[in-house]
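Student: Questions regarding the structure given below will be posed in turn.
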Amino acid sequence: MASLSDRLDRVLGATAADALDEQFGMRTVDDLLRHYPRSYVEGAARVGIGDARPEAGEHITIVDVITDTYSFPMKKKPNRKCLRITVGGGRNKVTATFFNADYIMRDLTKHTKVMLSGEVGYYKGAMQLTHPAFLILDSPDGKNHGTRSLKSIADASKAISGELVVEEFERRFFPIYPASTKVQSWDIFKCVRQVLDVLDRVDDPLPAELRAKHGLIPEDEALRAIHLAESQSLRERARERLTFDEAVGLQWALVARRHGELSESGPSAAWKSNGLAAELLRRLPFELTAGQREVLDVLSDGLAANRPLNRLLQGEVGSGKTIVAVLAMLQMVDAGYQCALLAPTEVLAAQHLRSIRDVLGPLAMGGQLGGAENATRVALLTGSMTAGQKKQVRAEIASGQVGIVIGTHALLQEAVDFHNLGMVVVDEQHRFGVEQRDQLRAKAPAGITPHLLVMTATPIPRTVALTVYGDLETSTLRELPLGRQPIATNVIFVKDKPAWLDRAWRRIIEEAAAGRQAYVVAPRIDESDDTDVQGGVRPSATAEGLFSRLRSAELAELRLALMHGRLSADDKDAAMAAFRAGEVDVLVCTTVIEVGVDVPNATVMLVMDADRFGISQLHQLRGRIGRGEHPSVCLLASWVPPDTPAGQRLRAVAGTMDGFALADLDLKERKEGDVLGRNQSGKAITLRLLSLAEHEEYIVAARDFCIEAYKNPTDPALALMAARFTSTDRIEYLDKS
């Protein structure tokens with residue numbers, strides 16, 4: 001007998017287990033049984049002459065005679081052969097290709113009747129199967145020959161003719177699994193049946209009252225029904241239970257991480273009424289909003305505790321997150337600690353340095369003429385600095401002269417040593433992973449875990465906050481400071497109203513004549529950046545192409561500058577400095593300006609091919625304007641028809657400035673895998689059944705259960721549920737994205 005935690009090689013043997021591990025990363029019985037079917041076939045119906053052509057990706061079964069065969073060497077292994085066979089003829093002619101085919105060429109010969117089963121594809125209108133499962137029918141020796149999985153079913157049927165074998169397949173119910181050319185759906189089904197035949201009854205890790213509350217069937221019944229139940233209603237109930245399991249596994253992983261951090265010692269730093277933080281509050285030329293004061297109080301209390309703070313601060317573009325973070329960092333500096341602010345780009349890091357020095361004034365001039373008596377110093381460390389500059393900044397960090405250091409990934413290098421690191425602030429968290437923020441926290445003194453504040457201007461739906469950022473407490477700033485100007489957003493459907501695009505260029509000229517500035521944003525840098533070009537789809541605008549055209553055509557009378565991610569750091573700094581100083585009227589750019597760029601005089605943004613951007617991305621871009629004293633306008637130009645899904649998305653962005661509402665819409669539009677990102681090895685982190693957009697009730701209930709259950713963790717089955725979210729040699733932590 002077997003349990004869920006048993007290794008597959010003990011149950012299936014080394015050959016099958018190794019194949020499942022290599023193709024899908026399955027190592028335990030639990031791994032295999034949670035590889036759920038993606039569809040079901042009520043009898044393996046044959047594709048015949050009168051049938052409608054199946055869709056690409058559909059699982060089909062074909063019974064026909066081989067009319068042609070062709071063998072050829074494999075490209076990477078010339079000593080091995082590939083075999084291509086053709087079955088049937090006319091409209092439903094199908095070709096099937098087999099790799100490493102030396103061992104099957106004697107079976108798959110011309111005029112042989114064969115059953116093929118696999119996913120159909122198309123090439124130039126012709127149906128194709130790639131390494132399908134096969135079974136030879138009516139072989140001369142009377143024995144069944146073919147793929148092991150189909151052969152075992154045929155042997156078990158004890159049919160005495162090929163037609164009776166086919167009838168057996170047509171009678172039976174089969175699940176269809178996500179598969180590969182090396183391990184096909186039939187192979188997986190055979191392994192699943194073999195495992196379920198010897199699986200001990202699975203004890204349920206969820207209490208009966210929780211199952212009853214949500215109408216969930218027992219774990220043992222669900223794991224068997226999802227694979228074997230012929231009743232659709234029972235399979236649906238199994239999916240509901242296993243979806244809840246996934247929510248529990250995910251939350252257990254996050255709660256475990258959170259508890260691990262809470263057991264560590266944090267640097268206690270109480271608020272000082274005579275410190276730098278209090279002095280900055282007195283000097284600010286504006287009043288904090290009620291929301292900012294509330295968040296600052298929460299942060300201040302957390303920093304004063306002897307446990308590390310782990311908090312996510314999210315807020316609308318321009319809601320004032322940075323000043324709250326600066327006040328929190330100064331509270332740590334007042335207690336003798338250093339703070340590190342990690343930014344995803346050099347442009348954003350330089351912007352933070354400038355704005356923090358500006359707001360601190362003499363409070364950031366420690367050791368300098370004109371500096372306040374208890375002033376600190378603020379430094380910048382980026383990869384593009386010269387070796388001498390980096391060496392000097394590293395020395396100042398190591399000596400403790402610098403209280404706040406702002407940097408990019410350069411802060412993570414081994415050469416960077418802190419004198420007394422007490423707090424890490426990560427801006428735009430979605431650009432970093434858990435490993436990177438932990439790498440920076442590890443630079444603190446032995447026995448101390450620095451406080452962590454993660455900031456994002458990308459509003460996060462509740463279900464994402466409970467999953468991707470589930471190991472962090474959450475604070476939200478919704479209120480915008482007084483003085484923020486309204487931003488009118490309009491969609492230009494160029495095919496319908498080409499004159500509107502001409503009017504957009506004139507609007508930019510008018511704003512420049514009034515002394516104001518504009519952004520023109522493109523989705524690509526140049527023609528070599530073809531990530532969004534598809535057959536039959538109009539290529540999108542490029543920053544370099546627009547820059548070249550506009551300065552000699554529509555905007556020839558204005559001063560233009562170009563900025564994108566492939567420019568050198570010096571060129572980017574020069575373009576940004578000229579734009580900030582008012583020496584440039586229009587900045588033609590890519591999304592390199594998506595976060596952190598603050599030019600109050602910019603009042604117009606024209607986004608070309610806006611349908612190529614995500615909903616949240618457009619909202620972020622729009623936040624670069626409306627920062628000064630003048631009303632602003634954002635124009636979204638697109639060549640898609642208004643009534644398409646892409647056109648409707650653009651209208652949704654234009655219809656609201658509520659980033660949280662747009663974030664919910666963005667989540668519904670995207671796949672969960674896109675939300676969760678990829679792990680460090682590049683494998684997509686996806687949810688199998690759980691939907692962040694549809695299963696909020698399950699996620700909240702699972703979180704509440706895990707928080708309570710973790711106080712006295714006794715059932716190892718809960719940790720097993722969480723294994724694929726925590727196992728460092730497979731998926732890594734879920735939020736390492």
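Backbone N, Cα and C atoms are what each Cβ position is placed from, and that goes for glycine too.
Keep in mind the model is a prediction, meaning the values are calculated, not measured.
According to Swiss-Prot, the protein carries these features:
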BINDING   GLY315, GLU316, VAL317, GLY318, SER319, GLY320, LYS321, THR322  ATP binding site
DOMAIN    302-477  domain 'Helicase ATP-binding'
DOMAIN    514-673  domain 'Helicase C-terminal'
MUTAGEN   PHE99 to Ala  Wild-type Holliday junction (HJ) and ATP-binding, 4-fold reduced ATPase activity, 2-fold reduced DNA unwinding activity
MUTAGEN   PRO285 to Ser  Wild-type HJ DNA-binding, severely reduced ATPase and DNA unwinding activity, reduced ATP-binding
MUTAGEN   PHE286 to Ala  Wild-type HJ DNA-binding, severely reduced ATPase and DNA unwinding activity, reduced ATP-binding
MUTAGEN   GLN292 to Ala  Wild-type HJ DNA-binding, severely reduced ATPase and DNA unwinding activity, reduced ATP-binding
MUTAGEN   LYS321 to Ala  Loss of ATPase and helicase activity. Wild-type HJ DNA-binding, reduced ATP-binding. Loss of replication fork regression
MUTAGEN   THR408 to Ala  Wild-type HJ DNA-binding, 1.5-fold reduced ATPase activity, 4.5-fold reduced DNA unwinding activity, wild-type ATP-binding
Student: So, in DSSP terms, is GLN292 (mutagenesis position) helix, strand, or coil?
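Tutor: For GLN292 (mutagenesis position) - judged by DSSP and reduced to three states - the answer is helix.
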Student: Can you name every residue in this chain, apart from GLY315, GLU316, VAL317, GLY318, SER319, GLY320, LYS321, THR322, with its Cβ inside 8 Å of the center of the Cβ atoms of the recorded ATP site?
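Tutor: Here the nearby residues are ALA457, LEU477, LEU480.
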Student: Within 10 Å of its Cβ, which one of these mutagenesis positions (PHE99, PHE286) has the largest number of other Cβ atoms?
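Tutor: That would be PHE99, with the most Cβ atoms nearby.
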Student: For GLY315 (ATP binding site), which residues in the same chain are close in space, meaning a Cβ under 8 Å from its Cβ, but six or more apart along the sequence?
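Tutor: Listed in sequence order, they are LYS321, ALA457, PRO459, THR476, LEU477, ARG478.
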Student: Measuring Cα to Cα, how many Å separate THR408 (mutagenesis position) from VAL317 (ATP binding site)?
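Tutor: That comes out at 21 Å between the alpha carbons.
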Student: Can you tell me the three-state DSSP label for THR408 (mutagenesis position)?
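Tutor: DSSP assigns THR408 (mutagenesis position) to coil.
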Student: Of all the recorded positions given, PRO285, GLY318, GLY320, which has the fewest Cβ neighbours within 10 Å once its own Cβ is left out?
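Tutor: Fewest other Cβ atoms within 10 Å, among the recorded positions PRO285, GLY318, GLY320, is found for PRO285.
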Student: At a 10 Å cut-off from the C-beta of GLU316 (ATP binding site), count the other C-beta atoms across all protein chains.
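Tutor: I count 22 other Cβ atoms within 10 Å of it.
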Student: Roughly how many Å separate the Cα of PRO285 (mutagenesis position) from that of GLN292 (mutagenesis position), to the nearest whole number?
Tutor: 15
Student: Compare the C-alpha of GLY318 (ATP binding site) with the C-alpha of each of the mutagenesis positions PHE99, PHE286, GLN292, and give the closest one.
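Tutor: Among PHE99, PHE286, GLN292, GLN292.
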Student: 10 Å Cβ neighbour count around GLN292 (mutagenesis position)?
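Tutor: Step by step: centre on the Cβ of GLN292 (mutagenesis position), count other Cβ atoms within 10 Å, giving 20.
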Student: Distance check, please: Cα of SER319 (ATP binding site) against Cα of PHE286 (mutagenesis position), rounded to an integer number of angstrom.
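Tutor: Given the Cα positions, SER319 (ATP binding site) is 14 Å from PHE286 (mutagenesis position).
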Student: For the C-alpha pair, I'd like the distance in angstrom between PHE99 (mutagenesis position) and VAL317 (ATP binding site), rounded off.
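Tutor: Their Cα atoms are separated by 54 Å.
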Student: Which ones, of the binding-site residues GLU316, VAL317, GLY320, have a Cα no more than 10 Å from the Cα of GLN292 (mutagenesis position)?
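Tutor: Cα filter at 10 Å returns GLY320.
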Student: I'm trying to understand the geometry here, so how far is the Cα atom of PHE286 (mutagenesis position) from the Cα atom of GLY320 (ATP binding site), in Å to the nearest whole number?
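Tutor: Approximately 11 Å lies between the Cα of PHE286 (mutagenesis position) and that of GLY320 (ATP binding site).
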